[in-house]
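Sharing the features that Swiss-Prot gives for it:
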| type | residues | note |
| --- | --- | --- |
| MUTAGEN | Cys221 to Ser | No effect on the interaction with UL11 |
| MUTAGEN | Cys244 to Ser | No effect on the interaction with UL11 |
| MUTAGEN | Cys247 to Ser | Complete loss of interaction with UL11 |
| MUTAGEN | Cys269 to Ser | Complete loss of interaction with UL11 |
| MUTAGEN | Cys271 to Ser | Complete loss of interaction with UL11 |
Amino acid sequence: MAQLGPRRPLAPPGPPGTLPRPDSRAGARGTRDRVDDLGTDVDSIARIVNSVFVWRVVRADERLKIFRCLTVLTEPLCQVALPNPDPGRALFCEIFLYLTRPKALRLPPNTFFALFFFNRERRYCAIVHLRSVTHPLTPLLCTLTFARIRAATPPEETPDPTTEQLAEEPVVGELDGAYLVPAKTPPEPGACCALGPGAWWHLPSGQIYCWAMDSDLGSLCPPGSRARHLGWLLARITNHPGGCESCAPPPHIDSANALWLSSVVTESCPCVAPCLWAKMAQCTLAVQGDASLCPLLFGHPVDTVTLLQAPRRPCITDRLQEVVGGRCGADNIPPTSAGWRLCVFSSYISRLFATSCPTVARAVARASSSDPE
């Protein structure tokens, strides 16, 4: 078999079907000293690895290829991956993939011996038939489709992912371009779940729809701000002074570049929403934040903002007045639709957020499981 790199010891064997948790934990990076073999069924592994959004090349040569991905820790992944002990990374899963073609196995074309490592602690060994599609802008990113997976005998020694040198810079800027595309209300607008005020996941298409400013209105936002969607503006207007834990955006990764930190993804994510809406589903919100931003949405001063859609009965609409309204004393103040557009994200960008943001992933999973199709 081709060399797989530096080794580390395996965990001692346990009873069939058990997955003993290693006792030792090493370093702030959340790595452990031992690795356990998974007894998970092939179908479950196939669903998990084929759900990965993007794989990033760690290193590659004629004998060995190593890939890595980061993704939200979904319910299926919880069956094979232990949480990262770092609180800032506990909601995510890191997967390493080692691919070799040992001569002794006499594998047919496009077939590989694969080692999957989940959060560097559990591994699964398999023979896989592989199809790869490279990113149009860089050979360092690709999507991988695994077929005809069958469990394989683990090697006597295992490579150590902690020895790999990992890039810390993005290779593509997926959110740098014009990813907000003006749209009309889609078919079946009620087949959706709310991600934030004026932001929805459309179940039939698997795409995000959200209300956002155009570039002219966006130029009036505070310097350095990248966010343009309605939920972000409402949060700036209504969040209480000083903020709280709920006001801060949750941890995000950049699943398109396999990076643990990305301010671009965090700021642009449609999960950003007013604090009281996010933690209490409150739809009437006092203006406690930056009132100077109110003219971006209302033609007259307002002291209260009202979100007009109940979170449990969402419906995508291209009429802004069906999403948000304002009040000044006893007077109703409609929003100014000039400069605002209902936009749709491409399927690719939508999946980027669904695999980078735990809030979006959780909302989509919950809605998909209850969708009668």
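Cβ coordinates come from backbone N, Cα and C, glycine included.
Note that the structure is predicted; figures quoted are calculated from it, not measured.
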In Å, rounded, how far does the Cα of Cys221 (mutagenesis position) sit from the Cα of Cys247 (mutagenesis position)?
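So the Cα of Cys247 (mutagenesis position) lies 19 Å away from that of Cys221 (mutagenesis position).
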How many other Cβ atoms sit within 10 Å of the Cβ of Cys221 (mutagenesis position)?
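Excluding its own Cβ, the number within 10 Å is 17.
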Measuring Cα to Cα, how many angstrom lie between Cys244 (mutagenesis position) and Cys271 (mutagenesis position)?
16
Might you list, by sequence position, any residue in that chain lying six or more from Cys247 (mutagenesis position) with a Cβ less than 8 Å away from its Cβ?
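The answer is Ala235, Asn239, His240, Cys275.
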I'd like to know which of the mutagenesis positions Cys244, Cys269, Cys271 has the most other Cβ atoms within 10 Å of its Cβ.
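Its Cβ has the most other Cβ atoms within 10 Å: Cys269.
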